[in-house]
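To start, the structure itself, in structure tokens.
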Amino acid sequence: MALLQKTRIINSMLQAAAGKPVNFKEMAETLRDVIDSNIFVVSRRGKLLGYSINQQIENDRMKKMLEDRQFPEEYTKNLFNVPETSSNLDINSEYTAFPVENRDLFQAGLTTIVPIIGGGERLGTLILSRLQDQFNDDDLILAEYGATVVGMEILREKAEEIEEEARSKAVVQMAISSLSYSELEAIEHIFEELDGNEGLLVASKIADRVGITRSVIVNALRKLESAGVIESRSLGMKGTYIKVLNNKFLIELENLKSH
């Protein structure tokens, strides 16, 4: 398959990913097919975001690493010493993707390290390995292009997380601002009583202790529930089961208390 055709396959992977959750496993599989090597997409902290195996490496430590989806801390840290593509590293390199305890089995094993960079920062590393054949210039062009595509997707995922975070916070702030003073007071007491993200409470007991009517508590809970911040379920005589759905809610409530 010609270089141009392989580049188009990577392009189509990028186009297919538009607007969908990032799937690093599919990306790794595509790169495996066009570069014909084992592919590992590793985050800054060594988390294995995606991988695809072209040539099996029989080793218990490697198997566990793939199951845990985590590269060793020391190895991950060392990857930051590789600022640009470093190709065809042998089994004796500290960056080898082969298990050094089986050095004799993988004497011809070659590793290529490609930094994943986006927005001017190091986002992770693309690691490629082969049992023997050298990585040529075409392979390196595809690997670097693949790393660029992966970097774009990591940035997109980050942007979506930031957006979701901002949306969650805005929903909570709107829900809290819709509460009257007595309703807000009731909510503060309810979540002091719960002491966590979910639990059971008896509204009448809180109402009596704080000196507010039960209807104030019910109204406050309804407002938060309609905003999607909590869910509540009546368990009859036992009380009301409450669960926080928006993880920004308790933080915002705590912030209000400290002001």
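Cβ coordinates come from backbone N, Cα and C, glycine included.
Nope, none of those substitutions made it into this model, it's the original residues.
Secondary structure at L3 (mutagenesis position), taken from DSSP and collapsed to helix, strand or coil, is helix. Around L3 (mutagenesis position), a 10 Å sphere centred on its CB holds 13 further CB atoms from the protein chains shown. Here the residue is the original one, but Swiss-Prot notes a mutagenesis experiment at this spot, L3 to S: Is predominantly monomeric. Retains the capacity to bind to DNA and repress transcription in vivo, even though its activity is considerably lower than that of the wild-type strain.
Feature annotation from Swiss-Prot assigns GTP binding site to Y51, R69; the stated evidence is a large-scale study or a structure entry. According to DSSP, Y51 (GTP binding site) is assigned to a strand segment. On its own chain, Y51 (GTP binding site) has K25, A28, N38, I39, F40, V41, L66 as residues at least 6 apart in sequence with a Cβ closer than 8 Å to its own Cβ.
Every protein chain considered, the tally of other Cβ atoms within 10 Å of the Cβ of R61 (mutagenesis position) stands at 13. Here Swiss-Prot describes R61 to K as a published mutagenesis experiment; the accompanying note says: Retains some ilvB repressing activity in a BCAA-containing medium.
Looking at Swiss-Prot, you'll find the mutagenesis R61 to E noted as follows: Nearly complete loss of ilvB repressing activity in a BCAA-containing medium.
Under the heading L-valine binding site, Swiss-Prot lists R61, F98, V100, citing experimental evidence as support. Taking the Cβ of V100 (L-valine binding site) as reference, residues of its chain lying under 8 Å away and at least six apart in sequence are, in sequence order, I91. In the three-state DSSP scheme, V100 (L-valine binding site) is classed as helix.
Other Cβ atoms within 10 Å of the Cβ of T96 (L-isoleucine binding site), summed over all protein chains shown, number 20. Per Swiss-Prot, L-isoleucine binding site is recorded for R61, T96, F98, V100.
Swiss-Prot lists F71 to A among its mutagenesis entries, and the accompanying note reads: Retains 72% of ilvB repressing activity in a BCAA-containing medium. When secondary structure is read from DSSP and collapsed to three states, F71 (mutagenesis position) falls in the coil class. In sequence order, F40, V42, G46, K47, L48, M65 are the residues of the chain that are 6 or more apart from F71 (mutagenesis position) and have a CB within less than 8 Å of its CB.
In Swiss-Prot, the entry for mutagenesis F71 to R states: Loss of ilvB repressing activity in a BCAA-containing medium. The structure shown retains the original residue.
In the three-state DSSP scheme, A207 (mutagenesis position) is classed as helix. Annotation of the published mutagenesis A207 to D in Swiss-Prot: Does not bind the ilvB and dpp promoters; the original residue is retained in the structure shown.
R214 to K appears in Swiss-Prot as a published mutagenesis result, with the remark: Slightly reduced affinity for ilvB and dpp promoters. Neighbour density for R214 (mutagenesis position): within 10 A of its CB lie 15 other CB atoms from the protein chains shown.
Shown are the binding-site residues R69, F98; of these, the residue with the fewest other Cβ atoms within 10 Å is R69.
Long-range neighbours of A207 (mutagenesis position) (same chain, six or more residues apart, CB within less than 8 Å of its CB): A186, T213, R214, V216, I217. DSSP classifies R214 (mutagenesis position) as helix under the three-state reduction.
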